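**Student:** Got a structure for you, written out below as structure tokens; questions coming shortly.
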Amino acid sequence: MSISSKIRPTPRKPSRMATDHSFKMKKFYADPFAISSISLAIVSWVIAIGGSISSASTNESFPRFTWWGIVYQFLIICSLMLFYCFDLVDHYRIFITTSIAVAFVYNTNSATNLVYADGPKKAAASAGVILLSIINLIWILYYGGDNASPTNRWIDSFSIKGIRPSPLENSLHRARRRGNRNTTPYQNNVYNDAIRDSGYATQFDGYPQQQPSHTNYVSSTALAGFENTQPNTSEAVNLHLNTLQQRINSASNAKETNDNSNNQTNTNIGNTFDTDFSNGNTETTMGDTLGLYSDIGDDNFIYKAKALYPYDADDDDAYEISFEQNEILQVSDIEGRWWKARRANGETGIIPSNYVQLIDGPEEMHR
């Protein structure tokens, strides 16, 4: 049975952000930017509609298309108030931005026709549409930007509800949490540095980040084989493995002089650990490596780990050891997905790292 079929994923209760979308005027009052900008828009709209009605009633030539622009602006103002009262601004940001952009074109076109027309009443109408154009431009800057943008953060800082959550930062944090579950600590550091350098992983309180329970704990959701199919061919690794190979050979020779039967058993074990930079001795097996580690004293098993789940060793793999849930194991190496460990009865072997958790002190043994 493969190790991947034994993985016991930690049950997670799906979290759901509850949002009240009922109609409440206090949601509109809680945003100073909405109150101030919409209030100025209403005043400007009243000036524009008043000047237009006065100009049209005195038999002065008035551009007919301006009427539709004024009505369209009124619909935009009413829609914005409803979106704030139902707390749906973030859900309709694209619609709001495009609609305001159309209103900006209508108002600037009307301002061009009214400014150069004769008559004092048309001047009042032109002043109203110019003010509406300025307000529309501010709205486009605000609603067209992400909530993580500097301008939006500064504007939302005056709101009672605080800074709005950013969909962009939300997606980045979800990707970061997925990376924390599926990558090694070194890969996580590289990914976190890239996100931090991009400028988006700043202060974000809307979605909590997943923090590891222990700095030395390595979790893996997809256990691969123990063999190294694509070894690193760097000089440092080459030197390290050659040194390890020599230690294994010397230990094997010592065991051969002491116990010929044990040496015969070890040389018959399969799964030869041979890489591109070995010294050519392919008779050394991982069984000898585990035999070498079984002679290590207690001082070298400097870590203690608590079993999160029970684990049954694979019968086809002579290197694995079984353990029970909540059992305390001594660990000598915490690098990689498989750790070298020893049970209380002296049995030594390898264990999957995502089945155990490192413990710091005696108080954690009883949790």
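Cβ coordinates come from backbone N, Cα and C, glycine included.
Original residues only: the substitutions mentioned are not part of this model.
Experimental mutagenesis is annotated in Swiss-Prot for Ser166 to Glu, with the remark: Diminishes the formation of oligomers, dampens activation of the HOG1 kinase, and impairs growth in high-salt or sorbitol conditions. Taken from Swiss-Prot, the feature domain 'SH3' covers 300-361. For the published mutagenesis Tyr309 to Ala, Swiss-Prot gives the following note: Decreases the interaction with PBS2 and leads to decreased HOG pathway response and increased aberrant mating pathway activation. The note that Swiss-Prot attaches to the published mutagenesis Asp317 to Ile or His is: Decreases the interaction with PBS2 and leads to decreased HOG pathway response and increased aberrant mating pathway activation. Here the residue is the original one, while Swiss-Prot reports the published mutagenesis Tyr355 to Ala, Phe, Ile or Met with the comment Decreases the interaction with PBS2 and leads to decreased HOG pathway response and increased aberrant mating pathway activation.
For the listed features, I'd like the structural context: burial, neighbours, distances.
**Tutor:** Neighbour count (other Cβ atoms within 10 Å of the Cβ, all protein chains): 16 for Tyr309 (mutagenesis position).
In the three-state DSSP classification, Asp317 (mutagenesis position) falls within coil.
The DSSP secondary structure for Tyr355 (mutagenesis position) is helix.
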**Student:** Ser166 (mutagenesis position): which of the mutagenesis positions Tyr309, Asp317, Tyr355 is the nearest Cα neighbour?
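**Tutor:** Nearest listed residue in space: Tyr355.
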**Student:** In which DSSP state, out of helix, strand and coil, do we find Ser166 (mutagenesis position)?
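**Tutor:** Assignment for Ser166 (mutagenesis position) reads coil.
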**Student:** Can you give me the Cα-Cα distance between Tyr309 (mutagenesis position) and Tyr355 (mutagenesis position) in Å, rounded to a whole number?
**Tutor:** 6
**Student:** So how many of the residues in the domain 'SH3' (300-361) end up helix, strand or coil by DSSP?
**Tutor:** 4 helix, 28 strand, 30 coil
**Student:** Out of these mutagenesis positions, Ser166, Asp317, Tyr355, which one has the fewest other C-beta atoms within 10 Å of its own C-beta?
**Tutor:** Asp317
**Student:** Between Tyr355 (mutagenesis position) and Asp317 (mutagenesis position), how far is it from one CA atom to the other, in Å?
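**Tutor:** Per the Cα atoms, Tyr355 (mutagenesis position) and Asp317 (mutagenesis position) stand 17 Å apart.
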